[in-house]
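Before any comments, here is the structure.
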Amino acid sequence: MSVSEANGTETIKPPMNGNPYGPNPSDFLSRVNNFSIIESTLREGEQFANAFFDTEKKIQIAKALDNFGVDYIELTSPVASEQSRQDCEAICKLGLKCKILTHIRCHMDDARVAVETGVDGVDVVIGTSQYLRKYSHGKDMTYIIDSATEVINFVKSKGIEVRFSSEDSFRSDLVDLLSLYKAVDKIGVNRVGIADTVGCATPRQVYDLIRTLRGVVSCDIECHFHNDTGMAIANAYCALEAGATHIDTSILGIGERNGITPLGALLARMYVTDREYITHKYKLNQLRELENLVADAVEVQIPFNNYITGMCAFTHKAGIHAKAILANPSTYEILKPEDFGMSRYVHVGSRLTGWNAIKSRAEQLNLHLTDAQAKELTVRIKKLADVRTLAMDDVDRVLREYHADLSDADRITKEASA
């Protein structure tokens with residue numbers, strides 16, 4: 001900042017690269033402005049406790065996601081049930097622009113069914129941590145590598161994409177993981193996957209593992225982060241910084257337990273990093289409609305503090321905040337609400353309300369107030385707000401009554417002097 005000698009105000013100088021939160025041009029491995037979203041509402045999201053999507057609803061969600069601009073849609077394994085298989089086939093026949101994937105166990109029986117559904121790719125997974133090797137499938141690393149090799153070669157022979165992922169990656173032995181990924185990369189998988197299945201990883205652990213893996217494999221790297229400890233968004237961002245190429249999301253973050261990286265949250269974070277990339281790639285003004293669609297389907301309310309679309313996401317209440325926002329929204333907003341089809345709201349009915357907000361609201365109602373009058377009226381509104389919550393209609397009524405009193409007083413004064 002520099003200080004103007006004329007009036008003592010500070011002039012804000014833009015950062016040299018235009019965005020202090022943008023990608024580091026010297027970091028050639030970072031993919032924060034060049035990544036793909038694998039949208040898993042119709043796979044991971046089906047594992048949400050309240051979820052039940054019939055065929056019609058799945059098709060509706062798939063079309064909406066495709067129109068929104070996601071790169072991939074991941075579907076529940078066709079082996080899960082007969083209806084799951086039929087739904088997978090139905091969505092594959094829609095002719096969507098995005099690629100359709102299905103998620104299967106590292107079994108040849110699953111692979112044979114999956115490749116016949118018409119999907120563009122198969123996501124193969126098997127547990128690699130000591131917990132899952134002992135209590136889930138009971139197999140050793142030799143068996144895992146052999147099974148992975150067989151399944152991957154089979155899927156590749158059908159001419160479709162294949163991703164191989166470990167499950168519970170961050171509680172797996174690092175040497176085992178790297179040996180496994182090196183083996184499947186040599187076979188020719190399109191992607192390897194890292195999964196924080198229990199949500200235990202920290203951003204630093206994510207960054208370190210992805211950077212290490214990036215030096216071992218030449219294929220793309222997909223990441224799947226659960227949100228048990230509230231780190232799914234930060235972990236997804238750090239994965240991209242470290243060189244990951246694909247991130248799994250679900251609408252509203254729904255999934256097993258308390259879910260995975262929310263689609264809207266990831267886009268909020270990446271928008272700050274590269275607004276142009278995100279606004280050109282995705283139809284952001286459709287995000288609220290997408291979230292409402294899924295929220296209704298699983299019978300939940302969108303949280304008040306939800307990223308971007310929550311009722312309070314662009315609401316400003318404190319007087320000093322409101323004054324600055326009215327002068328320049330960038331003072332207290334890192335996201336532009338209009339880019340997401342949202343609106344800014346300045347709260348004017350509380351004990352925290354400042355006179356700038358009251359004057360701005362009066363102007364919206366075509367009521368002219370001087371600064372002194374706005375300050376006087378603000379004192380009156382604060383007194384009322386100390387007693388009870390004031391709705392916008394309450395504030396508007398007080399504004400109109402005050403302005404009417406001013407008009408009457410002005411008329412009487414003019415008549416007396418005539």
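Glycine is no exception: its Cβ is also placed from the backbone N, Cα and C atoms.
Modelled residues match the original; the substitutions are not represented.
Counting only residues at least six positions away in the same chain, the Cβ atoms of Thr331, Tyr332 sit under 8 Å from the Cβ of His321 (active site, proton acceptor). Under the three-state DSSP scheme, His321 (active site, proton acceptor) falls in the helix class. Swiss-Prot lists His321 with the feature active site, proton acceptor, giving similarity to another entry as the kind of evidence.
Cβ-based neighbour count (10 Å, all protein chains) for His224 (2-oxoglutarate binding site) stands at 29. According to Swiss-Prot, the feature 2-oxoglutarate binding site maps to Arg43, Glu44, His103, Arg163, Ser165, Thr197, His224, His226.
Per Swiss-Prot, L-lysine binding site is recorded for Glu44, Asp123, Thr197, and the stated evidence type is experimental evidence. According to DSSP, Thr197 (mutagenesis position) sits in a coil region rather than a helix or strand.
Marked as domain 'Pyruvate carboxyltransferase' by Swiss-Prot on the basis of sequence analysis: 35-288.
Taken residue by residue with DSSP, Gln47 (mutagenesis position) is part of a helix. In sequence order, Gly255, Glu256 are the residues near Gln47 (mutagenesis position), counting only same-chain partners six or more apart with C-beta under 8 A. For the mutagenesis of Gln47 to Ala, Swiss-Prot gives this note: Abolishes the catalytic activity. The structure shown keeps the original residue.
Asp123 (mutagenesis position) falls within a strand when secondary structure is assigned with DSSP. In Swiss-Prot, the entry for mutagenesis Asp123 to Asn states: Does not affect the catalytic activity but impairs L-lysine inhibition. The structure shown retains the original residue.
Secondary structure from DSSP puts Ser165 (mutagenesis position) in a beta strand. Quoted from Swiss-Prot, the note on the mutagenesis of Ser165 to Ala is: Results in a moderate decrease in catalytic efficiency.
Record note (Swiss-Prot), mutagenesis Thr197 to Ser: Results in a modest decrease in catalytic efficiency. The unchanged residue is displayed.
Quoting Swiss-Prot on the mutagenesis of Tyr332 to Phe: Results in a decrease in catalytic efficiency. In the three-state DSSP classification, Tyr332 (mutagenesis position) falls within coil.
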Which one is closest to His226 (2-oxoglutarate binding site) in space, judged by CA to CA distance, out of the mutagenesis positions Asp123, Ser165, Thr197?
Thr197
For L-lysine, residues beyond Glu44, Asp123, Thr197 with C-beta within 8 angstroms of the site's Cβ centre include exactly Ser40, Arg43, Glu74, His103, Val125, Ser165, Glu167, Gly193, Ala195, His224, Asp248, Ile260
Please give the 2-oxoglutarate site's span as the largest CA-CA distance among Arg43, Glu44, His103, Arg163, Ser165, Thr197, His224, His226, to the nearest whole angstrom.
19
Which ones are near Thr197 (mutagenesis position): of the binding-site residues Arg43, Glu44, His103, Arg163, His224, which have a Cα within 10 Å?
His224
Cβ neighbour count within 10 Å of Glu44 (2-oxoglutarate binding site):
26
Rounded to the nearest Å, what's the C-alpha distance separating Arg163 (2-oxoglutarate binding site) and Asp123 (mutagenesis position)? Just drop the number here, would you?
5
